[in-house]
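**Q** Pasting a structure below so you can have a look.
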Amino acid sequence: MPAIGIDLGTTYSCVGVYQHGEVEIIANDQGNRTTPSYVAFTDSERLIGDPAKNQVAMNPRNTVFDAKRLIGRKYDDPKIAEDIKHWPFKVVSDGGKPKIGVEYKGESKRFAPEEISSMVLVKMKETAEAYLGESITDAVITVPAYFNDSQRQATKDAGHIAGLNVLRIINEPTAAALAYGLDKNLKGERNVLIFDLGGGTFDVSILTIDEGSLFEVRSTAGDTHLGGEDFDNRLVTHLAEEFKRKYKKDLRSNPRALRRLRTAAERAKRTLSSSTEATIEIDALFEGQDFYTKVSRARFEELCADLFRNTLQPVEKALNDAKMDKGQIHDIVLVGGSTRIPKVQSLLQEFFHGKNLNLSINPDEAVAYGAAVQAAILSGDQTGKIQDVLLVDVAPLSLGIETAGGVMTKLIERNCRIPCKQTKTFSTYSDNQPGVSIQVYEGERAMTKDNNALGTFDLSGIPPAPRGVPQIEVTFDLDANGILNVSAKEMSTGKAKNITIKNDKGRLSQAEIDRMVNEAEKYADEDEKQRQRITSRNALESYVFNVKQAVDQAPAGKLDEADKNSVLDKCNDTIRWLDSNTTAEKEEFDHKLEELTRHCSPIMTKMHQQGAGAGAGAGGPGANCGQQAGGFGGYSGPTVEEVD
């Protein structure tokens, strides 16, 4: 059973598999190699991917996207407050955690971001299963290199809820570097800068790639809240203000109008990557008012100027951390859809004094490609060019504990290789102190109050002693997923305690995860029921129209008028019933079909027999077959019926 690689993106996701020495990026059921990270809830069903994005203008309040911008964050995060202004769906606080409120099948539901992400992951898993023809459980999932511990852990939880065994969480730029290194058969030692600007996040990583097989990350930097969505927001704000200026109407109060404007803005943004001007035409955008306008590339660049410039700070930081200067970078590789923006490219090129940028890998698929390779390596595949691949990644943020006075004492420095383990000895702050509270933080600031709290645990039962005498050994163990385990041991008694950091404010408890796993199975069952319901409805519709067509087109003399009217009346009754019972259950459709078949079958059989009899008289036995085939009176579809 192969393992798959999934690029779980803010706006689009992508899945790949490594087999027969090659990576296949797998197209979904719509034939697209990337799938929108959208989940929609309606009165009757749940939609994921393309169908969800296609109906967003009709159902903006119950169509959820950008879950990656919520995952692993606290509700009071200022970034979330900023995003809520742009989202048509409702985000509420549930014990400090953000939850998404929607209406589903007439009921109000609340979903954690992990649940929404897990639904997208299920879609990617099903896409791979349909292609490979077998069930899949093992996967490697990518995250932005700058994701913190709680965001990584929450992504892993989403995989678990989706029924996946997450072999590894790997960093997106590292995965892209893997794709670049293997695809280009690099020779010698090369310093490669991966510039990854996607729909919602931005990463820069510098790697040294040796002979295309040793991938060593030297440094990483980024912004987990910068990407194409932010450029869209700027354009939408500009267009909404233009509409208000022209027509004295504020459409921002109307989610549907805003969504249609956003879709047009996104399309215009893409157009501006290849043209210098984009036209926006939206009929009856708001209160019957059409909106036609043009946006120039220069205007778009001006609207996003500060955001584009902000991409250069992490590049500088990554170079400093790697202790390299610009001239030591051999290749600058662009990844992520937003790197298609000409201004982003020209700023980066100027920063590197006119050096050519490498556009040779597919920016939408490179991350999933690398994830698929890593999945194959972790599941023991030793074939082809991946057999010698070794990947060495780094920690994106420093990790430490709070010591007296609120000082951040680092145990693991940022950009240290992972997995890694560090131990330091601490002592008590006051005489006869019976226990210590170990508070774990991540970040680069000197004081813990300015850093991100990951978790706390207490070590008690320390024997009475003067301050500074007890020896408490604290060990930080950062695993290959970038997830932290912390242990503390009092040396004289040997008392020890350890925790995997579970960010109490941002993380899901095991009980919540178990509940979500059960609910995910329930939703999958409901989706299956909905599919079966639609199949039954289609079977009934198709039978009604086929019978109606056959009777309508029956040659004169084959069917007497009474029988014909009887069939047509019954068919018309059924069509009326279908129109007024669109949400009927599968059993009702099946029952209607049975009833209709019982009524029409004898008449249809009689019609065929008459046709067959006439044929035998006219052209001997040989004509029977042909006559029978045409027995539906001009109906050209199949004339064989399955007998139950």
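Backbone N, Cα and C atoms are what each Cβ position is placed from, and that goes for glycine too.
Nope, none of those substitutions made it into this model, it's the original residues.
Annotations for this protein, taken from Swiss-Prot, read as follows:
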- Glu22 to Lys: In strain: DSR 3 and DSR 4 (VARIANT)
- Ile84 to Met: In strain: DSR 4 (VARIANT)
- Gly95 to Cys: In strain: DSR 4 (VARIANT)
- Val122 to Ala: In strain: DSR 4 (VARIANT)
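Can you walk me through where each of these features ends up in the structure?
**A** Counting only same-chain residues six or more apart in sequence, the Cβ atoms lying under 8 angstroms from the Cβ of Glu22 (variant position) belong to Gly384.
Within 10 Å of the C-beta of Ile84 (variant position) there are 15 other C-beta atoms, taking all protein chains into account. Annotation note: Ile84 (variant position) sits in a helical segment as assigned by DSSP.
Sequence-distant neighbours of Gly95 (variant position): no residue of the same chain at least 6 apart has a C-beta under 8 Å from its C-beta.
Of all Cβ atoms in the shown protein chains, 21 besides its own fall within 10 Å of the Cβ of Val122 (variant position). The secondary structure of Val122 (variant position), as reduced to three states from DSSP, is helical.
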**Q** Between the Cα atoms of Ile84 (variant position) and Val122 (variant position), find the distance and write it as a whole number of Å.
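**A** Roughly 26 Å, rounded to the nearest whole number.
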**Q** Under a three-state reading of DSSP, tell me whether Glu22 (variant position) is helix, strand or coil.
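**A** SS state of Glu22 (variant position) = strand.
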